[in-house]
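**Q** Got a structure for you, questions after.
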Amino acid sequence: MADAAVIEKLEAGFKKLEAATDCKSLLKKYLTKEVFDKLKDKKTSLGATLLDVIQSGVENLDSGVGIYAPDAEAYTLFAPLFDPIIEDYHVGFKQTDKHPNKDFGDVNSFVNVDPEGKFVISTRVRCGRSMQGYPFNPCLTESQYKEMEAKVSSTLSSLEGELKGTYYPLTGMSKEVQQKLIDDHFLFKEGDRFLQAANACRYWPAGRGIYHNDNKTFLVWVNEEDHLRIISMQMGGDLGQVFRRLTSAVNEIEKRIPFSHHDRLGFLTFCPTNLGTTVRASVHIKLPKLAANREKLEEVAGKYNLQVRGTRGEHTEAEGGIYDISNKRRMGLTEFQAVKEMQDGILELIKIEKEMI
């Protein structure tokens, strides 16, 4: 059971949320007094409480979601809060639904969405994974961070062929290596205020690192927001090649490292927005004509469940009519379906852009 000091902090946090009338987070929407009273004294076997779940959203009242899972068990123990938030964010994934088993499908059915190279600047597909037997960031000890890094770096070092590369630990990284990784847009920084408030950046930079292959088309972030972020990317629009590289990497890593998986929610991640397939397939794409007709762009994107962001990701503007467009759905569908929906949507956007000449 949570101790008195934690419950006192929780009570104060709940009051703060109640008083914040302009707060629009899903946390505020679903943390009713009834749910709060049911969960406030619960504690996972690794010692995580409701405070670990909600503290980022209490601290940052402008959060969109406002909750994180401190460990895998939190998704079950604090389900009365997580489940409605998951249903709201992952539209259509009801509390009675079960996420399907992993299925990359026929990876050869994916194509180059822009063979002429006129529209798509680059293509990227990523997924997140958590290692079984370890909690998520807020509950990890420094020695666990180091132990995980050792397991992951030895696994990655055994990769062969196109995936063969180098692991760079953030601890003791030289200025030259740091600059090189920044120039390649590979280096991740210490977490933003949302992650900081969730206690996701403790013992930084212990256990954190970056692996990339020699061609710079395959990248793994170790212990950033999730235990593993596995990323495949390249210039141009060859989604097929990018997806095939990702799936072969995930399959290789999975042989050596067991991942946290939940019967109902799929692959588990620190943030509930990434659950399920955890897959985000995106392109940087130039659509000057559609950019001038934002309504049409949003209409087509909506039809294919695509998310349209600015050039540099969330909360940024489109520079020179270049957008970051990705699949929005992660839950209740397979990896194959998520990427296929994105491919169909991008092909449709390019077709419309061409017709607008």
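Quick reminder: no glycine exception, Cβ is built from N, Cα and C everywhere.
Unsubstituted: the structure retains its original residues.
The following feature annotations were taken from Swiss-Prot:
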BINDING   Gly64, Val65, Gly66, Ile67, Tyr68, Glu225, Cys271, Glu314  L-arginine binding site
BINDING   122-126, His185, Arg229, 280-284, 309-314  ATP binding site
DOMAIN    9-91  domain 'Phosphagen kinase N-terminal'
DOMAIN    119-356  domain 'Phosphagen kinase C-terminal'
MUTAGEN   Asp62 to Glu  Retains almost 90% of the catalytic activity of the wild-type in the forward reaction. Altered three-dimensional conformation and impaired structural stability of the protein
MUTAGEN   Asp62 to Gly  Significantly reduced catalytic activity in the forward reaction. Altered three-dimensional conformation and impaired structural stability of the protein
MUTAGEN   Arg193 to Lys  Retains almost 90% of the catalytic activity of the wild-type in the forward reaction. Altered three-dimensional conformation and impaired structural stability of the protein
MUTAGEN   Arg193 to Gly  Significantly reduced catalytic activity in the forward reaction. Altered three-dimensional conformation and impaired structural stability of the protein
MUTAGEN   Cys271 to Ser or Ala  Loss of catalytic activity in the forward reaction, but has ability to bind the substrate
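Thinking about packing and proximity, how do these listed features fit into the structure?
**A** Neighbour count (other Cβ atoms within 10 Å of the Cβ, all protein chains): 18 for Val65 (L-arginine binding site). The secondary structure of Val65 (L-arginine binding site), as reduced to three states from DSSP, is coil rather than helix or strand.
DSSP assigns Val125 (ATP binding site) to a strand in the three-state reduction. Of all Cβ atoms in the shown protein chains, 27 besides its own fall within 10 Å of the Cβ of Val125 (ATP binding site).
For the domain 'Phosphagen kinase N-terminal' (9-91), the DSSP counts in helix, strand and coil order read 48 helix, 2 strand, 33 coil.
Note: Asp62 (mutagenesis position) has non-local neighbours Cys23, Ser25, i.e. same-chain residues 6+ apart with C-beta under 8 A of its own C-beta.
Around Arg193 (mutagenesis position), taking its Cβ as the centre, 12 other Cβ atoms fall within 10 Å, counting all chains.
Arg193 (mutagenesis position) falls within a helical segment according to DSSP.
Counting only residues at least six positions away in the same chain, the Cβ atoms of Val65, Tyr68, Ala69, Glu225 sit under 8 Å from the Cβ of Cys271 (mutagenesis position).
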**Q** Given the binding-site residues Ile67, Arg229, Ser282, which one's Cα is the least distant from that of Arg193 (mutagenesis position)?
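**A** Nearest by Cα distance to Arg193 (mutagenesis position): Ile67.
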**Q** Quick check on the binding-site residues Gly64, Gly66: which one has the highest count of other Cβ atoms within 10 Å of its Cβ?
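**A** It comes out as Gly66.
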**Q** Could you tell me which of these binding-site residues, Arg229, Arg309, has the greatest number of Cβ atoms within 10 Å of its own Cβ?
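**A** When each Cβ's neighbours within 10 Å are tallied, Arg229 leads.
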**Q** Taking each of the binding-site residues Ile67, Tyr68, Ser122, Glu225, Ser282 in turn and counting other Cβ atoms within 10 Å of its Cβ, which one has the fewest?
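**A** Taking Ile67, Tyr68, Ser122, Glu225, Ser282 as the binding-site residues, the minimal 10 Å Cβ count falls on Ser122.
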**Q** Relative to the Cα of Ile67 (L-arginine binding site), which of the binding-site residues Ser122, Val125, Arg229, Ser282, Arg309 has the closest Cα?
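**A** Of the binding-site residues Ser122, Val125, Arg229, Ser282, Arg309, Arg229 has its Cα closest to that of Ile67 (L-arginine binding site).
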